[in-house]
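Enquirer: Per Swiss-Prot, the features are:
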| type | residues | note |
| --- | --- | --- |
| ACT_SITE | S71 | active site, nucleophile |
| BINDING | K74, S135, E171 | beta-lactam binding site |
| MUTAGEN | Q105 to G | Similar catalytic efficiency to wild-type with respect to benzyl penicillin, cephalosporins and aztreonam |
| MUTAGEN | T107 to E | Abolishes hydrolysis of benzyl penicillin; reduces catalytic efficiency about 500-fold with respect to cefotaxime, about 15-fold with respect to ceftazidime and about 30-fold with respect to aztreonam |
| MUTAGEN | A169 to R | Abolishes hydrolysis of benzyl penicillin, cephalosporins and aztreonam; similar catalytic efficiency to wild-type with respect to benzyl penicillin, cephalosporins and aztreonam when associated with E-176 |
| MUTAGEN | A176 to E | Similar catalytic efficiency to wild-type with respect to benzyl penicillin, cephalosporins and aztreonam; catalytic efficiency similar when associated with R-169 |
| MUTAGEN | N184 to D | Abolishes hydrolysis of benzyl penicillin, cephalosporins and aztreonam |
| MUTAGEN | T242 to A | Increases catalytic efficiency about 5-15-fold with respect to cephalosporins and aztreonam. Similar catalytic efficiency to wild-type with respect to benzyl penicillin |
Amino acid sequence: MNVIIKAVVTASTLLMVSFSSFETSAQSPLLKEQIESIVIGKKATVGVAVWGPDDLEPLLINPFEKFPMQSVFKLHLAMLVLHQVDQGKLDLNQTVIVNRAKVLQNTWAPIMKAYQGDEFSVPVQQLLQYSVSHSDNVACDLLFELVGGPAALHDYIQSMGIKETAVVANEAQMHADDQVQYQNWTSMKGAAEILKKFEQKTQLSETSQALLWKWMVETTTGPERLKGLLPAGTVVAHKTGTSGIKAGKTAATNDLGIILLPDGRPLLVAVFVKDSAESSRTNEAIIAQVAQTAYQFELKKLSALSPN
């Protein structure tokens, strides 16, 4: 069966989630039902991908919807930059000149507070760290300039065989027009596929893979999302994406990542909350509850396999 969770406008203008069909993988229908119970009734369109270590395919909820990625695309961008480093086209130690007056203004950019002066130099490795771990928008756009812009990133994603993901704009372009964010989209299948490509360690050198893993584990944004309800100390390598709020609606509250189970195996989870009329706290709680549910589901499978 196929699962589509759709937000529909009621007479009171509230967006309510309804279920018309279901798409599942070989995973237990129980996990699907548990996730449904989390998202039903929420004033949002919610997409979910869960790919357990024993699954040949991911469980997908709302698989045909296009979700704005927002800063989630910084994962894809980091993979492209590191890929070019592996090819010898870029060097992690090469520096980029940053002119304070010429970069995107009035945006989330902690790197601009870390440096003094009207102009300064930043190594590519530090731009990557700020872009991934801190979701820095200025660092992101400087990296885009190095690799050839959004079109180059789109082509790289397609070259990996990920067809249900598109990138057409950088941070500055999204800031100029909030509707542009919807053109940087992914399906939940695309979200699952980028995580799988990274988890399989087939796209990057060992050194680059280790660096990106470290930066994702050190992510400072979205602590109440995938990580929010997991046991303390659980290793989660993830990347968030967040839009602004306009007319009471949040276009994107996202998180996708790799959660390490107690036995060290990877659990891949992506949760995207689109066009939500819920509070930011509720949007993040949806993500946390889905991650917790998927994690506990895998723990029960492990427990069932353990000798008494």
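Sequential numbering from 1, following the chain as shown.
Glycine residues also receive a Cβ, built from the backbone N, Cα and C atoms like all the rest.
How buried are the listed features, and what sits near them?
Expert: Proximity of S71 (active site, nucleophile) to non-local residues of its own chain (separation of 6 or more, Cβ distance below 8 Å) is seen for S135, N137, C140, T221, K239, T240, G241, T242, given in sequence order.
Summarising the environment of E171 (beta-lactam binding site), the number of other Cβ atoms within 10 Å of its Cβ, over all protein chains shown, is 27.
According to its DSSP assignment, Q105 (mutagenesis position) is coil.
Long-range Cβ contacts of T107 (mutagenesis position) within its own chain (separation 6+, distance under 8 Å): N137, V138, E171, H175.
In the structure as shown, the Cβ atom of A169 (mutagenesis position) sits within 10 Å of 20 other Cβ atoms.
In the three-state DSSP classification, A176 (mutagenesis position) falls within a helix. Cβ contacts within 10 Å of A176 (mutagenesis position), excluding its own Cβ and spanning all protein chains shown: 10.
Note on N184 (mutagenesis position): other Cβ atoms within 10 Å of its Cβ, all shown chains, come to 29.
Cβ neighbour count for T242 (mutagenesis position) (all protein chains, 10 Å cutoff from its Cβ): 23.
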Enquirer: What residue among the recorded positions Q105, S135 has the most other CB atoms lying within 10 A of its CB?
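Expert: For the recorded positions Q105, S135, the Cβ with the most other Cβ atoms within 10 Å is S135.
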Enquirer: Of all the recorded positions given, namely K74, Q105, A176, N184, which is spatially nearest to A169 (mutagenesis position) at the Cα level?
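Expert: Comparing Cα positions, the closest of these recorded positions turns out to be N184.
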Enquirer: Within 8 Å of the Cβ centre of K74, S135, E171, which other residues of the chain have their Cβ, at the recorded beta-lactam site?
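Expert: In sequence order, the nearby non-listed residues are Q70, S71, F73, L77, W108, S131, D136, N137, A139, C140, G241.
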Enquirer: Return the member of Q105, A176, N184 nearest to K74 (beta-lactam binding site) in space, with distance defined Cα to Cα and candidates limited to these mutagenesis positions.
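Expert: Comparing Cα positions, the closest of these mutagenesis positions turns out to be N184.
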